[in-house]
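Report on the structure given below.
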Amino acid sequence: MKLPQTMLRSISVKHVRWPRILTGSKLWYSTQMAMTPEEKMITDKLQQELEPEVCKVQDVSGGCGSMFAINITSKKFNGLSLIKQHQLVNRILRDDISRWHGLQLTTKKSTGKGPASS
């Protein structure tokens with residue numbers, strides 16, 4: 001089907017829904033973009049309690065703040081099972097988690113070799 005030129009001219013780029021991967025969504029490029037207030041609040045809580053080597057928090061809900069992916073490496077996890085590590089993070093974020101739809105949590109024990117980053 002061929003569209004008439006007048007119809008093609010009336011379609012504006014702002015009405016096109018670009019795939020997320022092409023728009024630089026936070027899901028793919030969060031380290032290059034500023035953190036949302038919620039991401040910053042979560043990061044601050046985790047840094048205060050766990051003093052992590054690595055602490056990455058991403059809003060993976062498309063920006064509505066209902067689902068987060070958290071990747072954290074801390075010395076405070078040394079000697080703890082994976083379940084205990086997750087329970088510790090859940091305890092720190094208990095009040096926040098109650099408002100969320102979901103959480104993707106990755107925890108790792110510190111090797112003591114990595115630079116601090118967030």
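For all residues, glycine too, the Cβ spot is worked out from N, Cα and C.
Among the mutagenesis experiments that Swiss-Prot reports, Cys64 to Ala is described with the note: Partial loss of function. Note on Cys64 (mutagenesis position): other Cβ atoms within 10 Å of its Cβ, all shown chains, come to 9.
For the published mutagenesis His101 to Cys, Swiss-Prot gives the following note: Dominant negative mutant; displays respiratory defects that are higher than the BOL1 BOL3 double mutant. With a 10 A radius on its CB, His101 (mutagenesis position) counts 10 other CB atoms from all the protein chains.
While the structure shown retains the original residue, Swiss-Prot records the mutagenesis experiment His101 to Ala with this note: Loss of function. His101 (mutagenesis position) falls within neither a helix nor a strand when secondary structure is assigned with DSSP, and so counts as coil.
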